[in-house]
Amino acid sequence: MQKEQLSALMDGETLDSELLNELAHNPEMQKTWESYHLIRDSMRGDTPEVLHFDISSRVMAAIEEEPVRQPATLIPEAQPAPHQWQKMPFWQKVRPWAAQLTQMGVAACVSLAVIVGVQHYNGQSETSQQPETPVFNTLPMMGKASPVSLGVPSEATANNGQQQQVQEQRRRINAMLQDYELQRRLHSEQLQFEQAQTQQAAVQVPGIQTLGTQSQ
């Protein structure tokens, strides 16, 4: 209602002393009165080239109304120490699988070494079985004929060389198999010893349960 009265007063359609008195003492009505005059001058093209606006109070009020945003508190994550991994239930569950995978990997390496060694031995055997080309002494143009000589090695020497290669190959294979069996036994004994220590520690300290001692 007051805005309509201010618009009529600005257009000269009405003249009310009470409205003028209220306009003189009401800051909000004064701002509305200024806005109406600015709008009318802008529509008529009577505005000056430079307009002075004081919006600092409104900006300050808007800033004060903005909620205060507090940054979220970052909680540092504590990583378990290496000596604590063995006491974790997950590690106790994964450890037997890791041991089995290690044994399978060692067995695969030994099998691969045996296969490669056999193939290498077969290749050497085929090479040694090929006869060498005999060397003949031809008759010269002038003079006497020289005796014919053959550069073929004896069968006994070839057989001895093959037997030595076979024995060396077998010795290497036996050494690899013995080393694998020794490593497997040492790893199995170490795993059993660590599991026994873990179970003994869980029994001695009350209130601590691991995956191996917890009842299903």
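Note that Cβ sites are derived from N, Cα and C of the backbone, with glycine treated the same way.
What Swiss-Prot records for this protein:
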- Asp11 to His: Loss of anti-sigma factor activity (MUTAGEN)
- Leu19 to Pro: Loss of anti-sigma factor activity (MUTAGEN)
- Trp33 to Cys: Loss of anti-sigma factor activity (MUTAGEN)
- Gln79 to Ala: No binding of N-terminal fragment to SspB (MUTAGEN)
- Trp85 to Ala: No binding of N-terminal fragment to SspB (MUTAGEN)
- Met88 to Ala: Reduced binding of N-terminal fragment to SspB (MUTAGEN)
- Arg172 to Ala: Still binds RseB. No binding to RseB; when associated with A-185 (MUTAGEN)
- Arg172 to Asp: No binding to RseB (MUTAGEN)
- Arg185 to Ala: Still binds RseB. No binding to RseB; when associated with A-172 (MUTAGEN)
- Arg185 to Glu: No binding to RseB (MUTAGEN)
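Shown here: features listed in Swiss-Prot, placed on the structure.
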{"residue": "Asp11", "record": "mutagenesis position", "CB count, 10 Å": "10"}
{"residue": "Leu19", "record": "mutagenesis position", "CB count, 10 Å": "16"}
{"residue": "Trp33", "record": "mutagenesis position", "CB count, 10 Å": "17"}
{"residue": "Arg172", "record": "mutagenesis position", "CB count, 10 Å": "14"}
{"residue": "Arg185", "record": "mutagenesis position", "CB count, 10 Å": "10"}
Leu19 (mutagenesis position) versus Arg172 (mutagenesis position) - Cα distance in angstrom: 116
From mutagenesis positions Asp11, Trp33, Arg185, the one whose Cα lies nearest Leu19 (mutagenesis position): Trp33
Distance [Cα-Cα, Å, rounded] between Trp33 (mutagenesis position) and Asp11 (mutagenesis position): 12
Cα-to-Cα gap, Asp11 (mutagenesis position) vs Arg185 (mutagenesis position), nearest whole Å: 108
